[in-house]
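S.K.: Quick one: this structure, given as structure tokens, is what I'll be asking you about.
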Amino acid sequence: MLNLENKTYVIMGIANKRSIAFGVAKVLDQLGAKLVFTYRKERSRKELEKLLEQLNQPEAHLYQIDVQSDEEVINGFEQIGKDVGNIDGVYHSIAFANMEDLRGRFSETSREGFLLAQDISSYSLTIVAHEAKKLMPEGGSIVATTYLGGEFAVQNYNVMGVAKASLEANVKYLALDLGPDNIRVNAISASPIRTLSAKGVGGFNTILKEIEERAPLKRNVDQVEVGKTAAYLLSDLSSGVTGENIHVDSGFHAIK
């Protein structure tokens, strides 16, 4: 079994127990890693504190970081460095779009809504990578969560699909930029999972049913399966992998 006892990872984007990022946390925790968590609002901190009771972390390392604020990202990672020292990687699972920009016609997306989705869902990875790099002097790994809607036009995904396409390009350019620093940057394209964010996508149950019927594995995946792939990408087992987008979707991406 993979041993991550001497590794420290920052996990961003846990909203509740259904979050993909929490599935990642559970797997990394089982493998012995020290985990650091960020959250946006105070109510998220309270939820995180409850979830930590399910993990084996001896200490609660929780930091409030709103990725829309450069100052909070900069100060947050600086404080993480002071408290826990260097880190080995970051799991980024942050995305947001206004509900009306997911449910309406894509051509009616507002400028404000378009930029908001890009800012939170894509640009946040850029500034996070810049600050996390300072805590990875010997190299490390950054992994982001994406979805098939960034590669193909998916009904009702709208502005978030464009944001995910941006995120996936972001991953490639960060991989190129940070490669000389021995920092790898990859993405996991996860199958639709019943998370808080998924509630905003129209026809979500139809998508789940289609995957069960048409995907090679004839089933949907869960958060822990994404977590297992994240553990691989965050660990030295994937030392030669960067700029990659690995699909954890029962093979749905491979069929027409």
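Heads up, the Cβ atoms here are built off N, Cα and C, so glycines get one too.
So Swiss-Prot lists the following for this protein:
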type: ACT_SITE; residues: Y147; note: active site, proton acceptor
type: ACT_SITE; residues: Y157; note: active site, proton acceptor
type: BINDING; residues: G13, 19-20, 40-44, 66-67, I94, K164, 193-197; note: NADP(+) binding site
type: BINDING; residues: A97; note: substrate binding site
type: MUTAGEN; residues: R40 to Q; note: Exhibits an 50-fold decrease in kcat/ Km for NADPH, whereas kcat/Km for NADH increases by 5-7-fold
type: MUTAGEN; residues: K41 to N; note: Exhibits an 50-fold decrease in kcat/ Km for NADPH, whereas kcat/Km for NADH increases by 5-7-fold
type: MUTAGEN; residues: A95 to V; note: Exhibits an 240-fold decrease in kcat/ Km for NADPH, whereas kcat/Km for DD-ACP decreases only by 18-fold
type: MUTAGEN; residues: I193 to S; note: Exhibits an 13-fold decrease in kcat/ Km for NADPH, whereas kcat/Km for DD-ACP decreases only by 6-fold
type: MUTAGEN; residues: F204 to S; note: Exhibits an 10-fold decrease in kcat/ Km for NADPH, whereas kcat/Km for DD-ACP decreases only by 4-fold
S.K.: Count the Cβ atoms, other than its own, that fall within 10 Å of the Cβ of V67 (NADP(+) binding site), considering every protein chain shown.
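M.R.: The Cβ of V67 (NADP(+) binding site) has 23 Cβ neighbours within 10 Å.
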S.K.: What is the separation, in Å, between the Cα atoms of Y157 (active site, proton acceptor) and A97 (substrate binding site)?
M.R.: 10
S.K.: In terms of DSSP three-state secondary structure, what is the assignment for R43 (NADP(+) binding site)?
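M.R.: Note: R43 (NADP(+) binding site) is helical by DSSP.
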S.K.: Which whole-number value in Å describes the distance between the Cα atoms of the residue listed as 'substrate binding site' and V67 (NADP(+) binding site)?
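M.R.: That comes out at 14 Å between the alpha carbons.
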S.K.: Please report how many Å separate the Cα atom of A95 (mutagenesis position) from that of R43 (NADP(+) binding site), as a whole number.
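M.R.: Spelling it out, the Cα of A95 (mutagenesis position) and the Cα of R43 (NADP(+) binding site) are 18 Å apart.
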S.K.: Excluding near sequence neighbours, so keeping only residues 6 or more apart in the same chain, what lies with its CB under 8 A of R40 (mutagenesis position)?
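M.R.: Expected: Q64, I65, D66, V67.
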S.K.: Roughly how many angstrom lie between the C-alpha atoms of G13 (NADP(+) binding site) and K41 (mutagenesis position)?
M.R.: 11
S.K.: Mind telling me which of the recorded positions A95, A97, I193 has the densest Cβ neighbourhood, counting other Cβ atoms within 10 Å?
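M.R.: Result of the Cβ crowding comparison: A97.
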S.K.: Hey, what's the Cβ neighbour count for G13 (NADP(+) binding site) at 10 Å?
M.R.: 25
S.K.: Roughly how many angstrom lie between the C-alpha atoms of I193 (mutagenesis position) and Y147 (active site, proton acceptor)?
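M.R.: That comes out at 10 Å between the alpha carbons.
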S.K.: Give me the Cα-Cα distance between R43 (NADP(+) binding site) and Y147 (active site, proton acceptor), rounded to a whole Å.
M.R.: 27
S.K.: Take the C-alpha atoms of Y147 (active site, proton acceptor) and K41 (mutagenesis position) and report the distance between them in angstrom, rounded.
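M.R.: Pair distance, Cα basis, whole Å: 25 Å.
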